[in-house]
Amino acid sequence: MPLSRTLSVSSLPGLEDWEDEFDLENSVLFEVAWEVANKVGGIYTVLQTKAKVTGDEWGDNYFLVGPYTEQGVRTQVELLEPPTPALKRTLDSMNSKGCKVYFGRWLIEGGPLVVLLDVGASAWALERWKGELWDTCNIGVPWYDREANDAVLFGFLTTWFLGEFLAQNEEKPHVVAHFHEWLAGIGLCLCRARRLPVATIFTTHATLLGRYLCAGAVDFYNNLENFNVDKEAGERQIYHRYCMERAAAHCAHVFTTVSQITAIEAQHLLKRKPDIVTPNGLNVKKFSAMHEFQNLHAQSKARIQEFVRGHFYGHLDFNLDKTLYFFIAGRYEFSNKGADVFLEALARLNYLLRVNGSEQTVVAFFIMPARTNNFNVETLKGQAVRKQLWDTANTVKEKFGRKLYESLLVGSLPDMNKMLDKEDFTMMKRAIFATQRQSFPPVCTHNMLDDSSDPILTTIRRIGLFNSSADRVKVIFHPEFLSSTSPLLPVDYEEFVRGCHLGVFPSYYEPWGYTPAECTVMGIPSISTNLSGFGCFMEEHIADPSAYGIYILDRRFRSLDDSCSQLTSFLYSFCQQSRRQRIIQRNRTERLSDLLDWKYLGRYYMSARHMALAKAFPDHFTYEPHEADATQGYRYPRPASVPPSPSLSRHSSPHQSEDEEEPRDGLPEEDGERYDEDEEAAKDRRNIRAPEWPRRASCTSSSGGSKRSNSVDTSSLSTPSEPLSPASSLGEERN
């Protein structure tokens, strides 16, 4: 079923303008997730980046609840004494009854307070709690599924903590508990089963069954309504996990997902329509001048070029100044992440560049962690050879410079035949001989444990991209997370992204997609799909995404072969751009970062919490969603200049990096369109804050503050049949 644009649950103008009148003085927020100070996947990034904006709203009444891990506490958490007597009594009570509960400050931006529950120390109660879970929720958990057993322990400990916290407070606060993913969902179900006075929110960042089904090469999105979910979950031996996730979704006062595409998925697989969509954001750090991030791109690109010089030693027969760096990164899910489509498109791009005699070279990086045992010896040797050449060149340069200096010092021109002696030539010849090798540069930087069956390497063998001299597309598979301490490519992920020209993420299953969002914030164009949350969000809010360096690949309504052809077209068109066009496009891409800032996207979470308070405490809070008029639909406009990446445009100020100057292809200035980057940037930044909508009373807090609305019938809030989005914008259909 196609995405509906008539009812938008992620439209910026649909959000209420909350003011300080909404009283949170006697309210406490607990955000519960398995990835609090415990990096496992993308939820860690969500919590880490969102902590500051949430802390600004809730102050000292904001706490994160997660599992205790020795590594996480040692490197990320400062252990502290609880700041309030009630919280201290809560922890003391639990610790005296056989639990181990720790309190501290997570050392990230915003410095939120965290409560860490030691799951392993409570394993003595596992069987009893599993029995209670069966009696209460009819969910049985097998003994062999350690992850599910940990979820049971974590859920019961979380519920115990929340119940104890409420009991230790003489004046009962209004508690909001926000649970992320199925691993934390048991706690939500138990809160409702034990009738704790807690407003609950459940956010699914990706459905369990959806991820499994997409990995099985099924036509997922066109058959959503046809799946027998119980049968599919049972066949994949995840039925108990699926039950945990579905129960949490149905028990929550407010159910949210991270994107519209995941909302549709959840409606069919979890059988509840989300109340609101809460897109993921980032902490955007703006530069004081436009050229700063362009110069960072040039510096990071130079680091990547050093690696390429070593990796391709002996076959460095291409111009690095005419080389583009593409990359794909993420969890190693070959088809879900679109690595299969990317490889096929690279093979077709290689053919197009060769038959058209292009001087452009593309180096495509695959940054996907896989099972390895050590570095590839040939790759290490390449970096050693590069360093040896650099040392040789510096030695000869110093001797040459000293002789030149001495000659000029006595007032005579140097004799060029005496500037380099025989020893220097011998040293240089030995360095040249060291660069010779018979084999092609390696495709993989590490030795893989399952080389013969690895999906990426198997596909590369099939399509024949072996990094030969004739290939215009080179492939480098780096099956490890990037690190600035690596002996091969000593850069961290952020620096690597800044140095690349294009991020390619043709995912088939991507509920949100932080990787293209990170590219956008850093001013790097990216390719996403209309099956990713990020792609759908950008497609909805930008009139012409490609003009801003956001290319949306159609993987929903096209066949796999057609999608490969479209991706090839995107890549080839990008290769045809001049440096100047890429500079202008990077400027535009970076300006979109305002759309992804938590300062704006954090309001979706704010609205979800207000909705939950109104449902759980109808005598104290009321909530009425705001509906924008049809004329208030928000879309980021096309850039003022035409064409989208103008080759006939004049730069008004030196925003490009110093090493990316180039002539205007012989075109006189009067033939081109005047292009003022500062003026266009000012227009775009104004658009992110406009249009304004009329104020409407939407909330009441009887515990303090002034009245903002008449009370509403909260019975309509208890049914999840229709999304009560603060952003439900009845906008016109858009093509």
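Glycine residues also receive a Cβ, built from the backbone N, Cα and C atoms like all the rest.
Substitutions noted, but not modelled.
Lifted from Swiss-Prot, the feature list:
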| type | residues | note |
| --- | --- | --- |
| BINDING | Lys39, Arg331, Thr515 | UDP binding site |
| BINDING | His205, Arg211, Arg331, Glu510, Trp512, Gly513 | UDP-alpha-D-glucose binding site |
| BINDING | His291, Glu292, Gln294, His297, Lys301, His501, Arg582, Arg586 | alpha-D-glucose 6-phosphate binding site |
| MUTAGEN | Ser641 to Ala | Loss of an inhibitory phosphorylation site. Abolishes phosphorylation by DYRK2. Abolishes PASK-mediated phosphorylation |
| MUTAGEN | Ser645 to Ala | Does not affect PASK-mediated phosphorylation |
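Structural mapping of features recorded in Swiss-Prot.
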residue : record                                   : Cβ neighbours (10 Å)
Lys39   : UDP binding site                         : 14
His205  : UDP-alpha-D-glucose binding site         : 23
Arg211  : UDP-alpha-D-glucose binding site         : 16
His291  : alpha-D-glucose 6-phosphate binding site : 18
Glu292  : alpha-D-glucose 6-phosphate binding site : 13
Gln294  : alpha-D-glucose 6-phosphate binding site : 22
Lys301  : alpha-D-glucose 6-phosphate binding site : 22
His501  : alpha-D-glucose 6-phosphate binding site : 21
Arg582  : alpha-D-glucose 6-phosphate binding site : 20
Arg586  : alpha-D-glucose 6-phosphate binding site : 24
His205 (UDP-alpha-D-glucose binding site) - helix vs strand vs coil (DSSP): coil
Site diameter for alpha-D-glucose 6-phosphate, Å, by largest Cα distance between His291, Glu292, Gln294, His297, Lys301, His501, Arg582, Arg586: 16
Among Gln294, Lys301, Arg582, Arg586, which are recorded as binding-site residues, the nearest neighbour of Trp512 (UDP-alpha-D-glucose binding site) by Cα: Arg586
Site with most surrounding Cβ atoms, counting all protein chains shown within 10 Å, from the binding-site residues His297, Arg331, Glu510, Thr515: Glu510
Integer Cα-Cα distance in angstrom, Lys39 (UDP binding site) to Glu292 (alpha-D-glucose 6-phosphate binding site): 31
For Glu510 (UDP-alpha-D-glucose binding site): DSSP state (helix, strand, coil): strand
The one of Trp512, Gly513 whose CB sees the fewest other CB atoms within 10 Å, among these binding-site residues: Trp512
Distance [Cα-Cα, Å, rounded] between His501 (alpha-D-glucose 6-phosphate binding site) and Arg211 (UDP-alpha-D-glucose binding site): 30
Environment of His205, Arg211, Arg331, Glu510, Trp512, Gly513, the listed UDP-alpha-D-glucose site - residues of the same chain whose CB lies within 8 A of the CB centroid: Gly42, Ala206, Ser507, Tyr509, Pro511, Tyr514, Ser532, Gly533
Rounded Cα separation (Å) that holds between Arg586 (alpha-D-glucose 6-phosphate binding site) and Gly513 (UDP-alpha-D-glucose binding site): 20
Euclidean distance between Cα atoms of His205 (UDP-alpha-D-glucose binding site) and Thr515 (UDP binding site), Å: 15
Additional residues around UDP, ordered along the sequence, whose Cβ is within 8 Å of the centroid of Lys39, Arg331, Thr515: Gly41, Gly42, Thr45, Ala329, Gly330, Tyr514
